Amino acid sequence: MGIQGGSVLFGLLLVLAVFCHSGHSLQCYNCPNPTADCKTAVNCSSDFDACLITKAGLQVYNKCWKFEHCNFNDVTTRLRENELTYYCCKKDLCNFNEQLENGGTSLSEKTVLLLVTPFLAAAWSLHP
């Protein structure tokens, strides 16, 4: 295959890559009201690149989300909840209850980590 054939092949692969990428949107469980057993799957708009599941007391939120907003401050502000556990992910239908129980991030875990880290650093620096 000469240079011209290689260019044609490269062009075809590039076109296929663009069409394959643009045709898929992330699927998430998304329920308008908090519910413990959300089974409604939606194709998220291109504005959203992550799925979110959040538990705040008895409320469970399943939503399409922006990955850049997958942090405690943004989640609590946008959902208007003060104490919660959340889990963000970037695969289709990954925001289900078991994920939250296995890998969620809660305020208490972060607080403990923030309190323990300086003490460990101080102890390490005092060690002869």
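A Cβ is built for glycine as well, from the same backbone N, Cα and C atoms used for every other residue.
Heads up, this one's the original sequence, none of the swaps are in it.
According to Swiss-Prot, the domain 'UPAR/Ly6' annotation covers 26-108.
Quoted from Swiss-Prot for the published mutagenesis Phe48 to Arg: Some loss of function. Some lysis. If you take the C-beta of Phe48 (mutagenesis position) and look for same-chain residues 6 or more apart in sequence within under 8 angstroms, you find Leu26, Cys28, Cys64, Trp65, Lys66.
Per Swiss-Prot, mutagenesis Asp49 to Arg is noted as: Loss of function. Lysis. When secondary structure is read from DSSP and collapsed to three states, Asp49 (mutagenesis position) falls in the coil class. Within the same chain, residues at least 6 positions away in sequence whose Cβ sits under 8 Å from that of Asp49 (mutagenesis position) are Leu26, Lys66, Phe67, Lys90.
Looking at Swiss-Prot, you'll find the mutagenesis Phe72 to Glu noted as follows: Almost complete loss of function. Lysis.
Around Glu81 (mutagenesis position), taking its Cβ as the centre, 17 other Cβ atoms fall within 10 Å, counting all chains. Quoted from Swiss-Prot, the note attached to the mutagenesis of Glu81 to Arg states: Almost complete loss of function. Lysis.
Of the recorded residues, Glu81 (mutagenesis position) and Phe72 (mutagenesis position) place their C-alpha atoms 10 Å from one another.
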